[in-house]
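These notes concern the structure reproduced below.
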Amino acid sequence: MEEHTEAGSAPEMGAQKALIDNPADILVIAAYFLLVIGVGLWSMCRTNRGTVGGYFLAGRSMVWWPVGASLFASNIGSGHFVGLAGTGAASGLAVAGFEWNALFVVLLLGWLFAPVYLTAGVITMPQYLRKRFGGRRIRLYLSVLSLFLYIFTKISVDMFSGAVFIQQALGWNIYASVIALLGITMIYTVTGGLAALMYTDTVQTFVILGGACILMGYAFHEVGGYSGLFDKYLGAATSLTVSEDPAVGNISSFCYRPRPDSYHLLRHPVTGDLPWPALLLGLTIVSGWYWCSDQVIVQRCLAGKSLTHIKAGCILCGYLKLTPMFLMVMPGMISRILYPDEVACVVPEVCRRVCGTEVGCSNIAYPRLVVKLMPNGLRGLMLAVMLAALMSSLASIFNSSSTLFTMDIYTRLRPRAGDRELLLVGRLWVVFIVVVSVAWLPVVQAAQGGQLFDYIQAVSSYLAPPVSAVFVLALFVPRVNEQGAFWGLIGGLLMGLARLIPEFSFGSGSCVQPSACPAFLCGVHYLYFAIVLFFCSGLLTLTVSLCTAPIPRKHLHRLVFSLRHSKEEREDLDADEQQGSSLPVQNGCPESAMEMNEPQAPAPSLFRQCLLWFCGMSRGGVGSPPPLTQEEAAAAARRLEDISEDPSWARVVNLNALLMMAVAVFLWGFYA
């Protein structure tokens, strides 16, 4: 047992802040923001933002490399920098399995799911289920669930992670910094639409990878190279192991020594912190929900100009997903080696002084490396990287939640809303999300940081598997109907809540102060629970479907995988609703078909014209495309739903997919 060091000599949170107050850092940060704003303005000028398809799907004009870069940048938020590095510092390499699992799942998106979404002619995922099953309750349920998850989990994680970095690296006021960050993000999200997001995502992907590569180089140099990491990590333990609290006292070495299996991706199926069956199967289920049916991700794919470009973008994203192991997880482990008394603190009162929370300070691993290792200028670059990740992730949530609310909820309230009204509501929803985000900041700041990364994974495991099951069955089992899908979702939700509510009521605890949640409620690993929940939801869906009337085949053409190439006319189950509405976009028709006949208004003033252009709502004028005829609109709709591929390029992307899977299998085996 280590000797107790005097509490007063423990590192203080305030003593280790490195303020960005030198000209080099400020210049780099300013240049970065000018670059992002410039790219956003450029995309505003060159893209069509005045229509629903142009704003929400970038007009289906994106080539493969911005699609892939945007998929990666939308997925990699500041939560990855803080969370992956922090979990790597705490338990070793296994957390990289969350990233490398996605290599295979993103291929499922490009090859199996995206073709059906395209031929269905949809903008949102609940909209697909509305076409597939009919009825309103599934679509409304998924829209509300998705918005709930966006606001209270994704935004929470990004906000907390950004706050940790700002606290540790800058010393700025948290609220002023995050509000300014949200403001800039909101400006180019509200004004630019999806095309602006995808172009800025592409720029930020290079910023993220470049800055993280530089820090990785500094970190490996400091620790003595790749071999130095694996030689020293198992000995990286804090010297502060005795608490002043008599209830805690001497802390067991089990709580502050690195795990013996820290270097293994695949761990013991019972005693491992990430059991290998759960990592391979349970994580695939949760990842399937995120990569194949989550609005943030799928919306990027639907913007690809062709199915081949979509597949190539998925491959590029997969290759980029190889990098977090080396750019985030291993630097987090190095941070524990270099600063064990801070990053690996275990005494509650010491941890509170170091990072403000008692359960541990592994979340400061990445910010600590930036503060300690990076020289002036490069430290500003790394701040820009973190801001890029945070802004990209938040902007994705803002845009996608705006799409969900506008197309799936608002059109239920105002079925005859015109194109301009929908665009205005979509932008106002973004403003509302920003207000909610800022109001949520005190809750995020008060949360125990050591539990936040596990929190987001656990919440996903309790709520996502029923959605995954329904989407898989919807695409691949034509016999599944609306009753089965709805009751499968509801039954799965009740099962998930039965695990989620007691676990978070009791708290997840820590090694020093374990949770009081009974083992029969909380003892099963959350990824194992995801497997059980997935199969129970799927079984309930199939059982109810087989006991009720099937959906006639005439309603399923190009809505299930086996009928994706069908040329027969489809009778949409939501046709009656669409005929009563003036919104052909709900049937996949192009945005121009949505224009409503409105009385001719007097010419707006110059100020009003500028304001309408800035918000992407101007009509007519120089450079505006003429309205499409009915024949042109039908041709555009067919192009949006086209999944034909050039055979030679199809073979190229297929071979690249096989190559990427081979690389992934090798890396899994090497680190298993």
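Quick reminder: no glycine exception, Cβ is built from N, Cα and C everywhere.
Annotation source Swiss-Prot lists Na(+) binding site at A73, I76, A389, S392, S393. In the three-state DSSP classification, I76 (Na(+) binding site) falls within coil.
According to Swiss-Prot, the mutagenesis experiment S74 to A carries this note: Impairs phlorizin binding and its inhibition on glucose uptake.
The DSSP secondary structure for V95 (mutagenesis position) is helix. Every protein chain considered, the tally of other Cβ atoms within 10 Å of the Cβ of V95 (mutagenesis position) stands at 27. Among the mutagenesis experiments that Swiss-Prot reports, V95 to I is described with the note: Strong reduction in D-glucose transporter activity. Impairs inhibition by empagliflozin on glucose uptake.
Here F98 (mutagenesis position) comes close to L84, L283, S287, Q457: these same-chain residues lie at least six apart in sequence, with C-beta atoms under 8 angstroms from its C-beta. Among the mutagenesis results in Swiss-Prot, F98 to A has the note: Slightly decreases D-glucose transporter activity. Abolishes empagliflozin binding and its inhibition on glucose uptake. Impairs phlorizin binding and its inhibition on glucose uptake. The residue drawn here is the original one.
Within 10 Å of the C-beta atom of V157 (mutagenesis position) sit 24 other C-beta atoms, taking all shown protein chains into account. In the three-state DSSP scheme, V157 (mutagenesis position) falls into the helix class. Here the residue is the original one, while Swiss-Prot reports the published mutagenesis V157 to A with the comment Decreases D-glucose transporter activity. Impairs inhibition by empagliflozin on glucose uptake.
Mutagenesis annotation in Swiss-Prot: D201 to A, described as Impairs phlorizin binding and its inhibition on glucose uptake; the structure shown retains the original residue.
As a published mutagenesis entry, L283 to M appears in Swiss-Prot alongside the note: Strong reduction in D-glucose transporter activity. Impairs inhibition by empagliflozin on glucose uptake. Here the Cβ of L283 (mutagenesis position) has 23 other Cβ atoms within 10 Å, regardless of which shown protein chain they belong to.
While the structure shown retains the original residue, Swiss-Prot records the mutagenesis experiment F453 to A with this note: Slightly decreases D-glucose transporter activity. Impairs empagliflozin binding and its inhibition on glucose uptake. Impairs phlorizin binding and its inhibition on glucose uptake.
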>> According to DSSP, does S393 (Na(+) binding site) sit in a helix, a strand, or coil?
In response: helix
>> A 10 Å Cβ contact count, applied to the binding-site residues A73, I76: which residue has the minimum?
In response: I76
> Where S74 (mutagenesis position) and V157 (mutagenesis position) are concerned, what is their Cα separation in Å, rounded?
Replying inline: 14
> Under 8 Å Cβ-Cβ from S393 (Na(+) binding site), six or more apart in the same chain: what's there?
Replying inline: S74, I76, G77, S78, G79, K154, D158
> Between V157 (mutagenesis position) and V95 (mutagenesis position), what is the CA-CA distance rounded to a whole number of Å?
Replying inline: 17
